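Peer 1: Sharing a structure, written as structure tokens. Questions coming.
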Amino acid sequence: MALADDLKKWVGETFTGKWEVQETTSVPNPEDLRLNSNHAKDLKAATVLYADLDGSTDMVNTKKWQFSAQIYKTFLKCASDIIRDEGGNITAYDGDRVMAVFTGNSKNTSAARCALKINSAVLDIIQPAIAKKWQTDFVLRHVVGIDTSQLRTARIGIRGDNDLVWIGRAANYAAKLTNLAGKPTRITADVYNKLADKLKYANGVDMWAPEHWDDMGIWTYTSTWKWTV
């Protein structure tokens with residue numbers, strides 16, 4: 001019963017303890033927060049990007065494991081390097097997707113350009129490499145979801161095995177947007193409205209199409225455009 005007693009004590013203290021919240025303008029590391037106490041960091045404005053493979057379950061069920069491993073490795077490597085090149089902070093890998101947080105004055109523009117570059121990497125780098133190596137009709141599809149909001153983060157887990165959890169609309173909506181297949185890039189209207197014009201228009205043509213997200217009751221924007229890496 002020692003474990004049960006310890007857990008009851010810890011859970012009780014977590015629900016009754018007072019939160020210490022510190023404002024920050026940058027993405028913290030897990031070590032910046034205390035693990036076993038109600039300690040959080042508050043980003044007043046941050047933009048979250050999720051890049052996710054679409055159809056990976058079918059791929060694993062029908063393709064050789066080596067093929068699937070190469071798809072995972074190349075997609076996540078390209079997405080991660082592009083995220084970092086655009087100033088994003090990688091905060092988590094979850095199976096076939098990567099999460100990143102962008103801060104600063106150009107966070108929405110940087111995140112959107114990142115998404116278009118990931119699309120370019122898929123179309124112009126990964127897909128040609130697939131065709132060169134494998135005789136297959138497989139088409140790599142992905143979705144990048146982006147939202148912006150206030151975010152809080154807290155440290156979760158146990159000593160020696162812990163990470164950060166992100167609490168806020170952007171973290172949830174960006175992840176959920178990747179569940180909407182059909183378009184490689186999806187952003188909320190809050191992100192679109194804060195984009196620099198160079199990320200909205202190409203030769204006077206809007207690169208984004210409005211689409212209502214019925215489940216959440218908000219407007220989003222989709223794009224099939226790419227931005228050369």
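Using the three backbone atoms N, Cα and C, a Cβ is placed for every residue, glycine included.
Predicted, not measured: the structure shown is a model, and the values here were computed from it.
As annotated in Swiss-Prot:
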- 47-178: domain 'Guanylate cyclase' (DOMAIN)
- Tyr50 to Ala: Decreased cUMP production (MUTAGEN)
- Tyr50, Arg97: ribonucleoside 5'-triphosphate binding site (BINDING)
- Asp52 to Ala: No cUMP production (MUTAGEN)
- Asp52, Asp96: Mn(2+) 2 binding site (BINDING)
- Asp52, Asp96: Mn(2+) 1 binding site (BINDING)
- Asp94 to Ala: Decreased cUMP production (MUTAGEN)
- Asp96 to Ala: No cUMP production (MUTAGEN)
- Arg97 to Ala: Decreased cUMP production (MUTAGEN)
- Asn172 to Ala: Almost no cUMP production (MUTAGEN)
- Asn179 to Ala: Wild-type cUMP production (MUTAGEN)
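Give me the lay of the land around each of these features.
Peer 2: Per-residue pLDDT, averaged over the domain 'Guanylate cyclase' (47-178), rounds to 96.
In the three-state DSSP classification, Tyr50 (mutagenesis position) falls within a strand. The Cβ of Tyr50 (mutagenesis position) has Arg97, Val98, Met99, Ala100, Val144, Gly145, Ile146, Ala174, Ala175, Leu177, Thr178 as same-chain neighbours under 8 Å, each 6 or more residues away in sequence.
The local packing around Arg97 (mutagenesis position), expressed as other Cβ atoms within 10 Å of its Cβ over all shown chains, amounts to 21.
Same-chain residues at least 6 positions away in sequence with a Cβ under 8 Å from that of Asp52 (mutagenesis position) are, in sequence order, Asp96, Arg97, His142, Val143, Val144, Gly145, Thr178.
Neighbour density for Asp96 (mutagenesis position): within 10 A of its CB lie 21 other CB atoms from the protein chains shown.
Asp96 (mutagenesis position) falls outside any helix or strand according to DSSP and counts as coil.
The local packing around Asp94 (mutagenesis position), expressed as other Cβ atoms within 10 Å of its Cβ over all shown chains, amounts to 10.
Taken residue by residue with DSSP, Asn172 (mutagenesis position) is part of a helix.
Classification of Asn179 (mutagenesis position) by DSSP places it in coil, neither helical nor stranded.
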Peer 1: May I ask for the distance between Asn172 (mutagenesis position) and Asp94 (mutagenesis position), taken between their Cα atoms and rounded to an integer number of Å?
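Peer 2: So the alpha carbons of Asn172 (mutagenesis position) and Asp94 (mutagenesis position) sit roughly 14 Å from each other.
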